[in-house]
Amino acid sequence: MHKRTYLNACLVLALAAGASQALAAPGASEMAGDVAVLQASPASTGHARFANPNAAISAAGIHFAAPPARRVARAAPLAPKPGTPLQVGVGLKTATPEIDLTTLEWIDTPDGRHTARFPISAAGAASLRAAIRLETHSGSLPDDVLLHFAGAGKEIFEASGKDLSVNRPYWSPVIEGDTLTVELVLPANLQPGDLRLSVPQVSYFADSLYKAGYRDGFGASGSCEVDAVCATQSGTRAYDNATAAVAKMVFTSSADGGSYICTGTLLNNGNSPKRQLFWSAAHCIEDQATAATLQTIWFYNTTQCYGDASTINQSVTVLTGGANILHRDAKRDTLLLELKRTPPAGVFYQGWSATPIANGSLGHDIHHPRGDAKKYSQGNVSAVGVTYDGHTALTRVDWPSAVVEGGSSGSGLLTVAGDGSYQLRGGLYGGPSYCGAPTSQRNDYFSDFSGVYSQISRYFAP
(Lines of atoms letter the chains of each structure in order from A and count residues from 1; the text may use other names and numbers.)
(Lines give C-alpha, C1' and ligand atoms only; values in the text may rest on other atoms or scores of the structure.)
Protein backbone atom coordinates (compact mmCIF):
# COMPACT_ATOMS: atom_id res chain seq x y z
CA MET A 1 0.00 0.00 0.00
CA HIS A 2 1.24 3.50 -0.82
CA LYS A 3 2.51 5.28 2.30
CA ARG A 4 0.17 8.27 1.91
CA THR A 5 -2.79 5.98 1.21
CA TYR A 6 -1.92 3.97 4.29
CA LEU A 7 -1.71 7.09 6.46
CA ASN A 8 -5.02 8.35 5.11
CA ALA A 9 -6.63 5.00 5.86
CA CYS A 10 -5.27 5.10 9.40
CA LEU A 11 -6.63 8.61 9.83
CA VAL A 12 -10.08 7.53 8.66
CA LEU A 13 -10.04 4.58 11.05
CA ALA A 14 -8.90 6.78 13.92
CA LEU A 15 -11.61 9.33 13.23
CA ALA A 16 -14.23 6.57 13.01
CA ALA A 17 -13.02 5.07 16.28
CA GLY A 18 -13.05 8.50 17.89
CA ALA A 19 -16.60 9.12 16.70
CA SER A 20 -17.68 5.75 18.05
CA GLN A 21 -16.06 6.46 21.39
CA ALA A 22 -17.66 9.90 21.51
CA LEU A 23 -21.08 8.37 21.01
CA ALA A 24 -20.42 5.91 23.80
CA ALA A 25 -18.95 8.45 26.20
CA PRO A 26 -20.87 9.67 29.24
CA GLY A 27 -22.88 12.76 28.39
CA ALA A 28 -23.00 12.05 24.62
CA SER A 29 -26.07 13.65 23.06
CA GLU A 30 -27.00 10.79 20.73
CA MET A 31 -26.14 7.25 19.78
CA ALA A 32 -26.81 5.16 16.68
CA GLY A 33 -28.52 1.79 16.91
CA ASP A 34 -26.89 -1.62 16.72
CA VAL A 35 -27.83 -5.21 15.95
CA ALA A 36 -27.77 -7.74 18.78
CA VAL A 37 -25.03 -10.34 18.48
CA LEU A 38 -25.67 -12.27 21.70
CA GLN A 39 -27.97 -15.27 22.03
CA ALA A 40 -30.67 -15.63 24.68
CA SER A 41 -30.44 -18.71 26.88
CA PRO A 42 -32.84 -21.58 26.09
CA ALA A 43 -34.01 -21.58 29.72
CA SER A 44 -35.39 -18.04 29.47
CA THR A 45 -37.02 -18.35 26.04
CA GLY A 46 -39.06 -21.53 26.47
CA HIS A 47 -36.51 -23.99 25.08
CA ALA A 48 -35.55 -25.72 28.31
CA ARG A 49 -36.09 -29.45 28.85
CA PHE A 50 -37.65 -31.46 31.63
CA ALA A 51 -35.02 -33.20 33.74
CA ASN A 52 -37.20 -36.32 33.67
CA PRO A 53 -39.20 -36.29 30.40
CA ASN A 54 -41.27 -39.37 31.22
CA ALA A 55 -42.28 -38.51 34.78
CA ALA A 56 -45.95 -38.61 35.71
CA ILE A 57 -47.77 -35.55 37.06
CA SER A 58 -48.72 -35.99 40.70
CA ALA A 59 -52.40 -35.64 41.50
CA ALA A 60 -51.57 -33.31 44.37
CA GLY A 61 -51.48 -29.69 43.30
CA ILE A 62 -53.26 -26.37 43.65
CA HIS A 63 -56.58 -25.70 41.94
CA PHE A 64 -58.37 -22.33 41.64
CA ALA A 65 -62.00 -21.69 40.74
CA ALA A 66 -62.78 -19.39 37.81
CA PRO A 67 -63.49 -15.75 38.70
CA PRO A 68 -66.92 -14.24 37.97
CA ALA A 69 -67.18 -13.12 34.35
CA ARG A 70 -68.13 -9.58 35.36
CA ARG A 71 -64.92 -9.27 37.39
CA VAL A 72 -62.85 -10.19 34.35
CA ALA A 73 -64.76 -7.74 32.14
CA ARG A 74 -64.49 -4.93 34.68
CA ALA A 75 -60.71 -5.41 34.98
CA ALA A 76 -60.07 -4.90 31.25
CA PRO A 77 -62.02 -1.86 29.98
CA LEU A 78 -61.99 -1.15 26.25
CA ALA A 79 -60.54 2.31 26.89
CA PRO A 80 -58.41 2.43 30.07
CA LYS A 81 -57.71 5.82 31.57
CA PRO A 82 -54.61 7.56 30.13
CA GLY A 83 -51.55 6.82 32.20
CA THR A 84 -52.69 3.34 33.21
CA PRO A 85 -51.47 0.01 31.78
CA LEU A 86 -53.93 -2.31 30.06
CA GLN A 87 -55.09 -5.04 32.46
CA VAL A 88 -55.33 -8.50 30.92
CA GLY A 89 -55.32 -10.84 33.94
CA VAL A 90 -56.97 -10.94 37.35
CA GLY A 91 -55.55 -12.38 40.56
CA LEU A 92 -57.02 -15.41 42.32
CA LYS A 93 -56.09 -16.48 45.84
CA THR A 94 -56.59 -19.69 47.79
CA ALA A 95 -56.99 -20.42 51.47
CA THR A 96 -54.85 -23.57 51.14
CA PRO A 97 -51.73 -22.56 49.20
CA GLU A 98 -49.30 -25.14 50.62
CA ILE A 99 -48.16 -28.29 48.84
CA ASP A 100 -46.64 -31.06 50.94
CA LEU A 101 -43.69 -32.05 48.79
CA THR A 102 -43.31 -35.39 50.52
CA THR A 103 -46.65 -36.50 49.02
CA LEU A 104 -45.48 -36.04 45.42
CA GLU A 105 -44.20 -38.87 43.25
CA TRP A 106 -40.43 -38.43 43.23
CA ILE A 107 -38.15 -40.02 40.63
CA ASP A 108 -34.36 -39.84 40.63
CA THR A 109 -32.40 -38.96 37.50
CA PRO A 110 -29.29 -40.96 36.52
CA ASP A 111 -27.09 -38.27 38.09
CA GLY A 112 -28.88 -38.58 41.45
CA ARG A 113 -31.15 -35.53 41.36
CA HIS A 114 -34.72 -35.82 42.63
CA THR A 115 -37.60 -34.77 40.35
CA ALA A 116 -41.35 -34.47 40.74
CA ARG A 117 -44.17 -32.76 38.84
CA PHE A 118 -47.39 -31.18 40.05
CA PRO A 119 -50.17 -29.10 38.46
CA ILE A 120 -51.44 -25.60 39.17
CA SER A 121 -54.77 -25.01 37.48
CA ALA A 122 -57.53 -22.40 37.19
CA ALA A 123 -60.83 -23.43 35.66
CA GLY A 124 -61.43 -21.91 32.25
CA ALA A 125 -58.19 -19.92 32.00
CA ALA A 126 -56.85 -19.37 28.49
CA SER A 127 -53.44 -18.40 29.90
CA LEU A 128 -52.04 -18.62 33.41
CA ARG A 129 -49.12 -17.67 35.62
CA ALA A 130 -48.55 -18.52 39.28
CA ALA A 131 -46.87 -16.97 42.30
CA ILE A 132 -44.60 -19.55 43.92
CA ARG A 133 -42.81 -19.51 47.25
CA LEU A 134 -40.13 -22.15 47.69
CA GLU A 135 -37.63 -22.13 50.53
CA THR A 136 -35.73 -24.42 52.82
CA HIS A 137 -36.47 -24.46 56.54
CA SER A 138 -33.34 -22.34 56.97
CA GLY A 139 -34.68 -19.82 54.46
CA SER A 140 -31.98 -19.88 51.76
CA LEU A 141 -32.43 -21.90 48.58
CA PRO A 142 -29.48 -23.53 46.75
CA ASP A 143 -28.79 -22.15 43.28
CA ASP A 144 -28.93 -25.63 41.73
CA VAL A 145 -32.60 -26.13 42.60
CA LEU A 146 -34.52 -25.96 39.32
CA LEU A 147 -38.13 -25.28 38.39
CA HIS A 148 -39.49 -26.09 34.94
CA PHE A 149 -42.80 -24.66 33.72
CA ALA A 150 -44.98 -25.89 30.86
CA GLY A 151 -48.52 -25.41 29.60
CA ALA A 152 -50.57 -26.43 26.59
CA GLY A 153 -47.96 -25.00 24.22
CA LYS A 154 -44.56 -26.42 23.34
CA GLU A 155 -42.56 -24.02 25.52
CA ILE A 156 -40.75 -25.20 28.65
CA PHE A 157 -39.27 -22.42 30.79
CA GLU A 158 -36.71 -22.76 33.56
CA ALA A 159 -35.92 -20.90 36.78
CA SER A 160 -33.26 -21.71 39.35
CA GLY A 161 -32.79 -21.14 43.04
CA LYS A 162 -30.97 -17.87 42.38
CA ASP A 163 -34.09 -16.51 40.65
CA LEU A 164 -36.24 -17.01 43.74
CA SER A 165 -36.28 -14.65 46.71
CA VAL A 166 -37.29 -15.29 50.30
CA ASN A 167 -38.72 -11.77 50.40
CA ARG A 168 -41.38 -12.14 47.71
CA PRO A 169 -42.98 -14.85 45.57
CA TYR A 170 -41.56 -15.80 42.20
CA TRP A 171 -44.03 -15.36 39.36
CA SER A 172 -43.84 -18.12 36.77
CA PRO A 173 -43.85 -17.36 33.05
CA VAL A 174 -47.28 -17.02 31.44
CA ILE A 175 -48.26 -20.31 29.81
CA GLU A 176 -51.04 -21.34 27.43
CA GLY A 177 -54.07 -23.16 28.81
CA ASP A 178 -55.68 -23.59 32.22
CA THR A 179 -53.00 -25.84 33.74
CA LEU A 180 -49.41 -24.98 34.58
CA THR A 181 -47.25 -28.08 35.01
CA VAL A 182 -44.31 -27.53 37.35
CA GLU A 183 -41.30 -29.85 37.53
CA LEU A 184 -39.22 -29.43 40.67
CA VAL A 185 -35.60 -30.64 40.45
CA LEU A 186 -33.58 -31.01 43.66
CA PRO A 187 -29.85 -31.70 43.95
CA ALA A 188 -28.89 -35.09 45.37
CA ASN A 189 -28.06 -33.66 48.81
CA LEU A 190 -31.48 -32.02 49.25
CA GLN A 191 -34.61 -33.96 50.20
CA PRO A 192 -38.28 -33.00 49.61
CA GLY A 193 -38.86 -32.77 53.34
CA ASP A 194 -36.22 -30.04 53.57
CA LEU A 195 -38.39 -27.61 51.60
CA ARG A 196 -41.62 -25.63 51.97
CA LEU A 197 -43.64 -24.77 48.86
CA SER A 198 -46.78 -22.68 48.49
CA VAL A 199 -48.77 -21.10 45.66
CA PRO A 200 -50.58 -18.15 47.27
CA GLN A 201 -52.15 -16.83 44.05
CA VAL A 202 -52.35 -17.06 40.28
CA SER A 203 -53.00 -14.52 37.57
CA TYR A 204 -55.92 -15.66 35.43
CA PHE A 205 -56.15 -14.68 31.74
CA ALA A 206 -59.60 -15.11 30.20
CA ASP A 207 -58.07 -14.94 26.73
CA SER A 208 -54.85 -16.25 25.28
CA LEU A 209 -51.91 -13.94 25.74
CA TYR A 210 -50.21 -15.16 22.58
CA LYS A 211 -53.08 -16.04 20.24
CA ALA A 212 -55.16 -12.90 20.74
CA GLY A 213 -57.71 -12.19 18.01
CA TYR A 214 -56.48 -10.03 15.15
CA ARG A 215 -59.79 -8.38 14.38
CA ASP A 216 -62.04 -9.84 17.02
CA GLY A 217 -61.78 -10.90 20.65
CA PHE A 218 -59.09 -10.07 23.18
CA GLY A 219 -56.15 -8.06 21.94
CA ALA A 220 -57.91 -6.73 18.84
CA SER A 221 -56.88 -3.14 18.23
CA GLY A 222 -59.05 -0.44 16.73
CA SER A 223 -60.01 -0.44 13.06
CA CYS A 224 -57.85 2.63 12.31
CA GLU A 225 -54.63 0.94 13.39
CA VAL A 226 -51.98 0.07 10.80
CA ASP A 227 -49.95 -3.15 10.93
CA ALA A 228 -46.27 -2.33 11.30
CA VAL A 229 -45.55 -4.25 8.13
CA CYS A 230 -47.99 -2.00 6.21
CA ALA A 231 -45.98 1.19 6.76
CA THR A 232 -44.53 2.67 3.59
CA GLN A 233 -41.07 2.39 5.19
CA SER A 234 -41.49 -1.35 5.81
CA GLY A 235 -38.70 -3.28 4.16
CA THR A 236 -36.09 -0.57 4.65
CA ARG A 237 -33.25 -1.48 6.97
CA ALA A 238 -33.77 1.52 9.25
CA TYR A 239 -37.47 0.88 9.79
CA ASP A 240 -37.16 -2.89 10.17
CA ASN A 241 -34.40 -2.33 12.73
CA ALA A 242 -36.67 0.03 14.67
CA THR A 243 -39.48 -2.54 14.78
CA ALA A 244 -37.04 -5.21 16.01
CA ALA A 245 -36.23 -3.06 19.06
CA VAL A 246 -39.85 -3.07 20.27
CA ALA A 247 -41.37 -5.67 22.60
CA LYS A 248 -44.71 -6.30 24.25
CA MET A 249 -44.42 -6.22 28.03
CA VAL A 250 -46.39 -8.46 30.40
CA PHE A 251 -46.08 -7.96 34.15
CA THR A 252 -47.97 -8.76 37.33
CA SER A 253 -48.74 -6.96 40.57
CA SER A 254 -47.81 -9.07 43.57
CA ALA A 255 -50.32 -7.11 45.62
CA ASP A 256 -53.41 -8.39 43.81
CA GLY A 257 -52.18 -10.75 41.08
CA GLY A 258 -53.47 -8.52 38.28
CA SER A 259 -51.49 -8.73 35.03
CA TYR A 260 -50.95 -5.89 32.59
CA ILE A 261 -49.57 -5.05 29.15
CA CYS A 262 -47.38 -2.16 27.96
CA THR A 263 -44.82 -1.62 25.20
CA GLY A 264 -41.09 -1.02 25.56
CA THR A 265 -37.94 -0.40 23.50
CA LEU A 266 -34.43 -1.86 23.81
CA LEU A 267 -31.84 0.95 23.77
CA ASN A 268 -28.30 0.90 22.46
CA ASN A 269 -25.38 1.67 24.76
CA GLY A 270 -21.60 1.74 24.71
CA ASN A 271 -20.98 -0.90 27.36
CA SER A 272 -19.07 -4.08 26.55
CA PRO A 273 -20.84 -6.40 26.69
CA LYS A 274 -23.97 -4.38 26.04
CA ARG A 275 -26.39 -3.81 28.88
CA GLN A 276 -30.01 -4.72 28.22
CA LEU A 277 -31.42 -1.22 28.72
CA PHE A 278 -35.16 -1.07 28.15
CA TRP A 279 -37.24 2.12 27.93
CA SER A 280 -40.92 2.37 28.84
CA ALA A 281 -43.31 4.40 31.04
CA ALA A 282 -43.25 4.87 34.81
CA HIS A 283 -46.99 4.21 35.02
CA CYS A 284 -46.38 0.70 33.68
CA ILE A 285 -43.91 -0.54 36.31
CA GLU A 286 -44.44 1.00 39.73
CA ASP A 287 -41.91 -0.87 41.87
CA GLN A 288 -39.13 -3.46 41.84
CA ALA A 289 -41.46 -6.28 42.88
CA THR A 290 -43.45 -5.67 39.69
CA ALA A 291 -40.32 -5.27 37.55
CA ALA A 292 -39.19 -8.72 38.72
CA THR A 293 -42.28 -10.25 37.07
CA LEU A 294 -41.66 -8.74 33.63
CA GLN A 295 -41.58 -10.91 30.58
CA THR A 296 -41.15 -9.47 27.10
CA ILE A 297 -42.50 -10.78 23.81
CA TRP A 298 -40.35 -10.10 20.75
CA PHE A 299 -41.12 -10.16 17.00
CA TYR A 300 -44.87 -10.25 17.72
CA ASN A 301 -46.04 -8.95 14.35
CA THR A 302 -47.74 -10.14 11.20
CA THR A 303 -45.66 -10.89 8.13
CA GLN A 304 -48.33 -9.65 5.72
CA CYS A 305 -50.18 -6.36 5.60
CA TYR A 306 -53.39 -6.74 7.63
CA GLY A 307 -52.68 -10.43 7.99
CA ASP A 308 -54.76 -12.71 10.18
CA ALA A 309 -53.53 -15.06 12.89
CA SER A 310 -52.04 -17.40 10.29
CA THR A 311 -49.53 -14.69 9.31
CA ILE A 312 -48.05 -14.22 12.79
CA ASN A 313 -44.27 -14.14 12.63
CA GLN A 314 -42.99 -17.63 13.41
CA SER A 315 -40.01 -16.11 15.21
CA VAL A 316 -42.13 -14.78 18.11
CA THR A 317 -40.03 -15.25 21.24
CA VAL A 318 -40.99 -14.92 24.90
CA LEU A 319 -38.20 -13.76 27.21
CA THR A 320 -38.59 -14.34 30.94
CA GLY A 321 -36.40 -13.36 33.89
CA GLY A 322 -37.71 -9.94 34.91
CA ALA A 323 -35.85 -6.64 35.11
CA ASN A 324 -34.28 -4.17 37.50
CA ILE A 325 -35.42 -0.56 37.75
CA LEU A 326 -32.54 1.82 37.00
CA HIS A 327 -34.59 5.01 36.78
CA ARG A 328 -38.22 5.92 37.41
CA ASP A 329 -39.75 9.39 37.49
CA ALA A 330 -43.51 9.28 38.07
CA LYS A 331 -43.98 13.00 37.43
CA ARG A 332 -42.32 12.84 34.01
CA ASP A 333 -43.53 9.25 33.42
CA THR A 334 -40.05 8.06 32.45
CA LEU A 335 -38.76 4.55 33.10
CA LEU A 336 -35.46 2.83 32.35
CA LEU A 337 -35.16 -0.87 33.12
CA GLU A 338 -32.37 -3.38 32.70
CA LEU A 339 -33.56 -6.79 31.59
CA LYS A 340 -32.01 -9.60 33.63
CA ARG A 341 -31.78 -11.92 30.63
CA THR A 342 -30.26 -11.40 27.18
CA PRO A 343 -32.90 -10.82 24.46
CA PRO A 344 -33.08 -13.21 21.51
CA ALA A 345 -30.86 -12.94 18.46
CA GLY A 346 -32.27 -10.61 15.83
CA VAL A 347 -33.45 -7.85 18.16
CA PHE A 348 -32.13 -4.34 17.61
CA TYR A 349 -30.64 -1.90 20.10
CA GLN A 350 -32.49 1.30 19.21
CA GLY A 351 -30.56 4.51 18.69
CA TRP A 352 -31.57 7.59 20.65
CA SER A 353 -31.06 11.34 20.92
CA ALA A 354 -30.83 13.39 24.11
CA THR A 355 -31.32 16.63 22.19
CA PRO A 356 -34.71 18.23 22.95
CA ILE A 357 -37.25 17.39 20.25
CA ALA A 358 -38.32 20.31 18.07
CA ASN A 359 -41.89 21.44 17.73
CA GLY A 360 -43.19 20.47 14.29
CA SER A 361 -41.09 17.30 14.09
CA LEU A 362 -42.54 14.23 12.42
CA GLY A 363 -42.99 11.52 15.05
CA HIS A 364 -43.26 7.75 14.65
CA ASP A 365 -44.54 5.14 17.10
CA ILE A 366 -44.31 1.34 16.90
CA HIS A 367 -46.52 -0.21 19.56
CA HIS A 368 -48.81 -3.04 20.73
CA PRO A 369 -52.32 -1.53 21.07
CA ARG A 370 -54.49 -3.81 23.22
CA GLY A 371 -51.65 -6.34 23.09
CA ASP A 372 -52.16 -6.83 19.36
CA ALA A 373 -49.40 -7.44 16.83
CA LYS A 374 -47.12 -4.45 16.26
CA LYS A 375 -48.80 -1.39 14.80
CA TYR A 376 -47.40 1.83 13.35
CA SER A 377 -48.62 5.38 13.93
CA GLN A 378 -47.24 8.62 12.53
CA GLY A 379 -48.00 12.13 13.73
CA ASN A 380 -46.74 15.65 14.16
CA VAL A 381 -45.22 17.14 17.31
CA SER A 382 -47.55 20.05 18.13
CA ALA A 383 -46.27 21.09 21.58
CA VAL A 384 -43.24 20.42 23.79
CA GLY A 385 -42.61 20.83 27.51
CA VAL A 386 -46.31 20.76 28.34
CA THR A 387 -48.23 19.54 31.39
CA TYR A 388 -51.04 17.03 30.96
CA ASP A 389 -53.02 15.07 33.52
CA GLY A 390 -50.68 16.24 36.29
CA HIS A 391 -47.53 15.10 34.46
CA THR A 392 -44.86 17.51 33.31
CA ALA A 393 -42.35 17.99 30.47
CA LEU A 394 -44.45 16.06 27.98
CA THR A 395 -44.47 16.16 24.19
CA ARG A 396 -47.81 16.32 22.38
CA VAL A 397 -48.26 14.46 19.09
CA ASP A 398 -51.27 14.93 16.78
CA TRP A 399 -52.38 11.89 14.78
CA PRO A 400 -53.89 12.27 11.28
CA SER A 401 -55.04 8.64 11.07
CA ALA A 402 -53.75 5.72 13.20
CA VAL A 403 -53.65 6.39 16.96
CA VAL A 404 -52.51 4.57 20.11
CA GLU A 405 -54.53 2.55 22.64
CA GLY A 406 -54.27 0.75 25.95
CA GLY A 407 -51.25 -1.55 25.71
CA SER A 408 -49.34 1.04 23.68
CA SER A 409 -48.19 2.75 26.89
CA GLY A 410 -44.42 3.18 27.09
CA SER A 411 -43.84 2.80 23.35
CA GLY A 412 -41.12 5.01 21.96
CA LEU A 413 -41.59 8.33 20.21
CA LEU A 414 -39.16 8.11 17.30
CA THR A 415 -37.77 10.66 14.87
CA VAL A 416 -35.62 10.14 11.79
CA ALA A 417 -31.97 11.25 11.96
CA GLY A 418 -30.01 12.79 9.11
CA ASP A 419 -28.70 9.37 8.03
CA GLY A 420 -32.23 7.94 7.83
CA SER A 421 -32.05 5.90 11.04
CA TYR A 422 -34.60 6.19 13.83
CA GLN A 423 -33.89 7.70 17.24
CA LEU A 424 -35.91 7.37 20.43
CA ARG A 425 -37.02 10.68 21.95
CA GLY A 426 -39.55 9.64 24.62
CA GLY A 427 -42.20 7.14 25.71
CA LEU A 428 -46.00 7.15 25.51
CA TYR A 429 -47.97 8.41 28.51
CA GLY A 430 -51.37 8.51 26.79
CA GLY A 431 -54.12 10.94 25.96
CA PRO A 432 -57.65 11.29 24.57
CA SER A 433 -57.19 9.68 21.15
CA TYR A 434 -59.15 6.69 19.87
CA CYS A 435 -60.18 5.39 16.48
CA GLY A 436 -62.97 7.64 15.23
CA ALA A 437 -62.13 10.49 17.62
CA PRO A 438 -62.76 14.07 16.46
CA THR A 439 -59.70 16.06 15.39
CA SER A 440 -59.56 17.85 18.75
CA GLN A 441 -58.99 14.50 20.50
CA ARG A 442 -56.65 12.85 18.03
CA ASN A 443 -53.57 13.55 20.12
CA ASP A 444 -51.46 11.90 22.80
CA TYR A 445 -48.56 12.77 25.09
CA PHE A 446 -45.06 11.33 25.38
CA SER A 447 -42.33 11.68 27.99
CA ASP A 448 -39.10 13.47 27.10
CA PHE A 449 -35.92 11.37 26.99
CA SER A 450 -33.72 14.48 26.83
CA GLY A 451 -35.18 15.85 30.07
CA VAL A 452 -33.89 12.94 32.16
CA TYR A 453 -30.79 11.95 30.22
CA SER A 454 -28.46 13.71 32.67
CA GLN A 455 -29.78 11.35 35.36
CA ILE A 456 -29.36 8.15 33.33
CA SER A 457 -26.38 8.85 31.05
CA ARG A 458 -24.06 6.79 33.26
CA TYR A 459 -25.89 3.62 32.24
CA PHE A 460 -25.13 4.13 28.55
CA ALA A 461 -21.34 4.09 28.76
CA PRO A 462 -18.63 2.21 30.70
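We number each residue from 1, going along the chain as drawn.
Just so you know, glycine gets a Cβ as well, placed from its N, Cα and C.
In Swiss-Prot this protein carries:
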type: ACT_SITE; residues: HIS283; note: active site, charge relay system
type: ACT_SITE; residues: ASP333; note: active site, charge relay system
type: ACT_SITE; residues: SER409; note: active site, charge relay system
type: MUTAGEN; residues: HIS327 to Ala; note: No loss of activity
type: MUTAGEN; residues: SER411 to Ala; note: No loss of activity
Quick check for the class: what is the C-alpha distance, in angstrom and rounded, between HIS327 (mutagenesis position) and ASP333 (active site, charge relay system)?
10
Tell me, if you would, which residue among HIS283, HIS327 (recorded positions) has the fewest other CB atoms within 10 Å in the structure shown?
HIS327
Closest to ASP333 (active site, charge relay system): which of the recorded positions HIS283, SER409, SER411, going by Cα position?
HIS283
For SER411 (mutagenesis position) and HIS283 (active site, charge relay system), determine the Cα separation and express it in whole Å.
12
Compute the C-alpha separation of HIS283 (active site, charge relay system) from SER409 (active site, charge relay system), stating it in Å without decimals.
8
Counting across all protein chains present, how many other Cβ atoms fall within 10 Å of the Cβ of ASP333 (active site, charge relay system)?
30
